[in-house]
Amino acid sequence: MARSVLVPPGPDSFRFFTRESLAAIEQRIAEEKAKRPKQERKDEDDENGPKPNSDLEAGKSLPFIYGDIPPEMVSEPLEDLDPYYINKKTFIVLNKGKAISRFSATSALYILTPFNPIRKLAIKILVHSLFNVLIMCTILTNCVFMTMSNPPDWTKNVEYTFTGIYTFESLIKILARGFCLEDFTFLRNPWNWLDFTVITFAYVTEFVNLGNVSALRTFRVLRALKTISVIPGLKTIVGALIQSVKKLSDVMILTVFCLSVFALIGLQLFMGNLRNKCLQWPPDNSTFEINITSFFNNSLDWNGTAFNRTVNMFNWDEYIEDKSHFYFLEGQNDALLCGNSSDAGQCPEGYICVKAGRNPNYGYTSFDTFSWAFLSLFRLMTQDFWENLYQLTLRAAGKTYMIFFVLVIFLGSFYLINLILAVVAMAYEEQNQATLEEAEQKEAEFQQMLEQLKKQQEEAQAAAAAASAESRDFSGAGGIGVFSESSSVASKLSSKSEKELKNRRKKKKQKEQAGEEEKEDAVRKSASEDSIRKKGFQFSLEGSRLTYEKRFSSPHQSLLSIRGSLFSPRRNSRASLFNFKGRVKDIGSENDFADDEHSTFEDNDSRRDSLFVPHRHGERRPSNVSQASRASRGIPTLPMNGKMHSAVDCNGVVSLVGGPSALTSPVGQLLPEGTTTETEIRKRRSSSYHVSMDLLEDPSRQRAMSMASILTNTMEELEESRQKCPPCWYKFANMCLIWDCCKPWLKVKHVVNLVVMDPFVDLAITICIVLNTLFMAMEHYPMTEQFSSVLSVGNLVFTGIFTAEMFLKIIAMDPYYYFQEGWNIFDGFIVSLSLMELGLANVEGLSVLRSFRLLRVFKLAKSWPTLNMLIKIIGNSVGALGNLTLVLAIIVFIFAVVGMQLFGKSYKECVCKISNDCELPRWHMHHFFHSFLIVFRVLCGEWIETMWDCMEVAGQTMCLTVFMMVMVIGNLVVLNLFLALLLSSFSSDNLAATDDDNEMNNLQIAVGRMQKGIDFVKRKIREFIQKAFVRKQKALDEIKPLEDLNNKKDSCISNHTTIEIGKDLNYLKDGNGTTSGIGSSVEKYVVDESDYMSFINNPSLTVTVPIALGESDFENLNTEEFSSESDMEESKEKLNATSSSEGSTVDIGAPAEGEQPEAEPEESLEPEACFTEDCVRKFKCCQISIEEGKGKLWWNLRKTCYKIVEHNWFETFIVFMILLSSGALAFEDIYIEQRKTIKTMLEYADKVFTYIFILEMLLKWVAYGFQMYFTNAWCWLDFLIVDVSLVSLTANALGYSELGAIKSLRTLRALRPLRALSRFEGMRVVVNALLGAIPSIMNVLLVCLIFWLIFSIMGVNLFAGKFYHCINYTTGEMFDVSVVNNYSECQALIESNQTARWKNVKVNFDNVGLGYLSLLQVATFKGWMDIMYAAVDSRNVELQPKYEDNLYMYLYFVIFIIFGSFFTLNLFIGVIIDNFNQQKKKFGGQDIFMTEEQKKYYNAMKKLGSKKPQKPIPRPANKFQGMVFDFVTKQVFDISIMILICLNMVTMMVETDDQSQEMTNILYWINLVFIVLFTGECVLKLISLRHYYFTIGWNIFDFVVVILSIVGMFLAELIEKYFVSPTLFRVIRLARIGRILRLIKGAKGIRTLLFALMMSLPALFNIGLLLFLVMFIYAIFGMSNFAYVKREVGIDDMFNFETFGNSMICLFQITTSAGWDGLLAPILNSGPPDCDPEKDHPGSSVKGDCGNPSVGIFFFVSYIIISFLVVVNMYIAVILENFSVATEESAEPLSEDDFEMFYEVWEKFDPDATQFIEFCKLSDFAAALDPPLLIAKPNKVQLIAMDLPMVSGDRIHCLDILFAFTKRVLGESGEMDALRIQMEERFMASNPSKVSYEPITTTLKRKQEEVSAIVIQRAYRRYLLKQKVKKVSSIYKKDKGKEDEGTPIKEDIITDKLNENSTPEKTDVTPSTTSPPSYDSVTKPEKEKFEKDKSEKEDKGKDIRESKK
């Protein structure tokens, strides 16, 4: 890192780039070359080589550390600052804006050296900021010209001008940079390629005549892309997009693969089906019938000639081709489809079903060839208009094929689309991580640079200290402030411009300067975030001491303690320099400005852990601070050295804590004790600010300032921002905007202030807002006179109230302060608009102003946290995603222009192909606006219909390409955009408790006061009654303590973030810790001074207060842990356990100890008490003795019942009954009347079921007792459902069955299946998860409703009553405006008995409710076209609509779709996913959608790779078999099989519907060849692998496929000859597709994704079950309500609610919200002439075919919300989860594949699969592995050091080796332990045998033993020698002593080693001499494992231990 500091920062680092510099560079390069030998040069670009400094990249701004550029150096060549380029030929140029441009120092175009004046000039022009502006303007103007559809002639010259400017730009760039050879030249930048191509094309089209010019002209559109290259922020975004596309490669491959497979299936199943049409029987003709029959019999080979040559008068071909002979439904372009199978669509009387004519939708919807099938499948996957495809296919092929669609929708659509989502989300996450890390690294580098400045700073320090001593007033109440703004940068993607920051700063300055005049009355109770920042230093007096006390001990840290304030404001790049946090996960959290070492508070990972910040006791904390404002904090300024901080000690003395100088001479001033008012504090704060400013301007300061350039910058920044407003403005503001002229006025002001600022007034205003909203929502059409007058009066009143509120507030606060606050500005804006609107009420066309009143709704946000949050999220996202949105806009623009240029003319010329009356349809590309609308519609996911039109007029290939590009690119960007939105500005932290953390807002205070008042009255009444009646002291005594408690609670509302005392009481604390002022009752609660002292004296103290949400009582004080750093870790762990219960008030302990997360009641064999204790206490009769008499009998009865109820057979029986009774409901369709026997059976069954359920209920009552029964929610559900049955039974018995109420009750029987919920574990789990999410879903739903309300009211204002039109009701056509202009003319027609009718559109905006429905249709993109057409055509009330008269009303819908649909629906997805993640955390990270059983399956899947070493399949002894074996096991064999599979797939794709006989035969033989080949493969493998063949899963799969293929061939022959069942035949052919699936085996990426799917299956199964249950209930409900509805629009003979099957088919379609508008439309018919209420239905007593609009709307809306939002999103949540798990698994350093490899190698060394290997072979084994596990030779030492346990025979177990090797790869870590435990579990599961081998020793011990043995041997030899030589015995004794000393030491080592390895509880293991240590003791790591299901293993361990003892 030091390399980046080579160039000294500061102004002296800039040097001109001269010839000498160039020479020096050349010399360095030469030296470098000479130094290095040739080979090394190749590895030059190695990863570990030096990298360019990312801060000095071209295009970035110069970092602040370099200070200002001397003016003479601007735009001049300078030497490169980046050390990386020290030996590269480059130089840099800086412009005025300090942007870095880097150029190559070689000659440009071989002639211009860097010193050439021409090149210098070019460079000056290029880097000038205006140059970019010019190009930008040119591009934009050019874009405007491009949007013209028929440009006039003079535009040609304009074109030339543009081309000229672009050419000039490129020339400048080429002159300045060079063309293409060196780095940093023109063509080295990909963005310049774009320019180059654009210009070349411009010239080419000009001078060369190329024919189709319009196609080439479209290339000009790419100029719009140049905007991207000009705006710096966009480049990064585009980079990000490209990154995420790269990431998508795997998913794309999988998607294409799956779609191909499904398309092949579709091809086989539905080939040619969609051409079946209903043909009219020809004129009566006997020969025809013969022909027809022969036609059907020979249908496979008819050639189109007439069949019967004898009859030539009838030409079948011509007859079929004539369209008029087909059956058309009215209004349809395509003939009615039909099918020949029993469950397909039938033809009307007189028609037969024949395959003829073209396919539907211009012939583009079909499965006839692979390509069309693929398109259809792609359409299914993107779910665009798929209901149409679904209905056509089911009609033509039969309802059974619904299964195909279910599979494709669930596996294809939901799964694949969401996988794309998951991948994109992950790409984003990774990018965010990367930017964070980069920022961290930068901070470290800067820290080093700052150290270089240390010396300069120290000099400045002395001067500063002296200066501070001169100025007495320098000290302030809380530091002098440069106010940091890090909250604005808190959003991950935010790149707010410095301008904004400066403006904010400017506001603050004004505030501060005016602050001197601020008077006491201007106390504001509720301030927004902004004003909080303005209030300056949020830390309290003591807090500041705490923060800065230890700071000066290490001088170089001081500067960075102000982490973001110095550097961030001027940077424009995405991650501002210091805006990140080191170890804290949440960006922008509490201690951004504390040093890492001396962090004020321990960094806690959870944001909810509140901080203990003692607050200044004179200052009320402003109320409405939201989450973000915590991140915005005040920062004390740095006088020159940045080291002087002021602190206030406990006596109120302000001292300057600076370097030693400041400490030794503490200059301070006593704050007056207890008298300072809040205002004075504030005043003092602002005045001190002035002092600091004057101080800085003092001339004597200048020298010191020049010492450290960094500070110069900061100060300049201050002065600049201060001078933004000239001083005269402040004078003016003080004079005119602050009103405090005379005493009486001040008194008035004071009174007004008291009134306006009172919480009750706030409450009243809020109520007014709600009422006003209601009034606006009550408008409807048609309204009576009185009603509208009431509304207008109401509006006047509300306008008056709001105006009054505004004026009073202005009086109370002074205009200056009033407009300092965001909400007030907002109010002011709305009030002035309302007044304006009153003035302009009579002017036509300004009714739009009325919709501005709607913005008042947003005032609710002030007191409604979730709404506030939503607005913030949208605000943040719009800001943060500004760049992305821009990219999207550019893309939309480009495609709109391309569409217009390419297809505009064709639409005009070929319009008759797509429109009956040869008028341009609504969706065309002839003009730019319409082209834009089409592109927008494609982005909404509706591309297929417009594409058909396009293909019809402009040719298939071009249209397909353009539309697919828009679809993929646009949708990817949109998806990216909203994902980024959700990821960056949305986490449930802000959802759950936005405002809990801050002081209660005024509403809560007001409500609290009311509550208090009510309590007080209640208490007084109670006391009075007790005094009057019960004159007992005791009663009073009982009340007293409670009362006290209440008082305490009320008087002190503690708060999460800070412990603030006495909020309402505004008292002050004087120096001695007593309280003066109001509220002595609070004295007990004042935190004692000593607490603060402990803070101050021990800065390392931290307090963590874990809190449960939503509780704000003082009890939180008891949970604090005052702890020093030493026990911090522990409390952190505790916290992580407790704070995980976010969102609930109950802490669920970590489930680690083995208890289930849901604590179920203990299974006791005794029933519980019948009644609750309270009941027993009040009614003595409830208490029965169970010891004797009747009581005992009763008790025994209960015990018996309990046994019955608890028996699992009982439960099974009940479940069976529930299923039967639910099944019975499915039979009650419209045909039940005709099937009398079934009807009577059902009636009896119904009674039986009811009795059984009543019996069950009674049994449970007796067994469980009422208390237990009625406290269980599931029991309540049972109870209510049984009640319904009971009531209807009694009603039937009494003969009231025909009553309306009873009938509607009967429909409630549809809820019966709900009882199955509690019985099926899987569904119950999901429902619990859902219920957990309901609060936050409801919250967001409410917010969305408010949001939509605005659009709805706006819609009512714009369109109410304007959708009426006059139609001819026989033809259904609308009269033209020329014929009928208005209502009265229509009436005239009606009266003259014409067939006319004045009719409304069914879904309209006549009132707010219908408005909501319309908006829902628009948001789900279903039925939105009709609504939009009506809106666009509308003129005025009672006027006949005119085609596209009101064209720009489209924009209303576009805006709604963006905000109402994209934002709010995505927000839902965000909330749901987030919620489930939170619940998951709460349940200890397990999946909340799985039952225990399924979790086991899931874990098994996860551990799939854990295989035990298998015996390799032995090579057969037989010579022939051996040869085959060798051939089959070669890799070539596998690869060739794969190639064959691919070829087979291709041949299957070639098949088409209308292929010739010849082709069919060829394909038949090819297929035969493939079958033979695959059978051959199968046989070869069987020969060589013998019975082992079936041990491998894939082989079994292959085998089955081969068998099916062979059987299929024979069956196909049989079926063709004997049976005519084409479906069966087709299904059998599908078997061939199975072969393709074998490809999966080969592709790793696809395997990962499918693995993720496999892992999601259990959870998805549960969710699927729940979805089925919901569908079932709704189907039955639909059958009982809508069975007889008129068949029109979406309801017809196949898709209706008449039978259970049909209902399910319809509901499945709506699950994806497809086509629900069509099903709803007929149900909205409420009376004639739309439907006939008296119509008879044969065979049924029901009359009429009208629907019930209210029931229908409720039915569909609720179903859509439940299924679409909930289920689909749960699906998403599960997939995202498992996808990340699967990718993590594949991304870990050791994947399953590595373990497989380990075992494969193992098999060679351990052929008998003993699981052990001899120690001598270990070295070879380690060398034989592949990396990363490989340990190359020489590896003996490493292996010995691994200390592996050995068993007798010097053998080592494979697991131990694997552990040791993985440890080597992963390093020591917690993960390692987890992995080890996991592997051991897997192993134990598969090999119980392992335990029996007891290790005796380890490799290390073995080595030590060997060494010891050698030592002993040597000693003994020496001893013998000594004996022989007969030396003096004393020497011998000495020697002996040495040996004795030696051995014990060795033994100690061994013992230590053993203990080190053994687990804590087994430390009593004795040295190895007594008995072999247990296997566990040698292998287990230090950390104890807590696996509950491994109890048997533990027991074994215990036995071993006991035997040792």
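Glycine is treated like the rest: Cβ placed from N, Cα and C.
The domain 'IQ' annotation in Swiss-Prot covers 1905-1934.
Under its mutagenesis entries, Swiss-Prot includes K38 to Q with the note: Abolishes SUMOylation. No increase of voltage-gated sodium current upon hypoxia.
Around F385 (mutagenesis position), the C-beta neighbours below 8 angstroms that are at least 6 residues distant in the chain are R379, E942, I944, E945, A1714. Quoting Swiss-Prot on the mutagenesis of F385 to C: Sodium current is irreversibly blocked by methanethiosulfonate (MTSET); the mutated Cys residue has a free thiol susceptible to reaction with MTSET, and inhibition of current is due to the fact that the residue is close to the selectivity filter.
According to Swiss-Prot, the experimentally introduced change C910 to L is described as follows: >1000-fold reduction of sensitivity to the conotoxin GVIIJ(SSG). C910 (mutagenesis position) has a Cβ environment of 16 other Cβ atoms inside 10 Å.
Experimental mutagenesis is annotated in Swiss-Prot for F1489 to Q, with the remark: Strongly impairs channel inactivation.
While the structure shown retains the original residue, Swiss-Prot records the mutagenesis experiment S1506 to A with this note: Blocks the reduction of Na+ current and the slowing of inactivation caused by PKC.
There are 10 other Cβ atoms within 10 Å of the Cβ belonging to E1613 (mutagenesis position). A helical conformation is recorded for E1613 (mutagenesis position) in the three-state DSSP classification. In Swiss-Prot, a published mutagenesis experiment is listed as E1613 to D, annotated Increase in sensitivity to the scorpion toxin BMK M1.
According to Swiss-Prot, the mutagenesis experiment Y1975 to A carries the annotation: Abolishes interaction with NEDD4L.
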### Query
Between E1613 (mutagenesis position) and C910 (mutagenesis position), how far is it from one CA atom to the other, in Å?
48
### Confidence summary for the domain 'IQ' (1905-1934), mean pLDDT rounded
75
### Query
Secondary structure at C910 (mutagenesis position) (DSSP, helix/strand/coil)?
coil
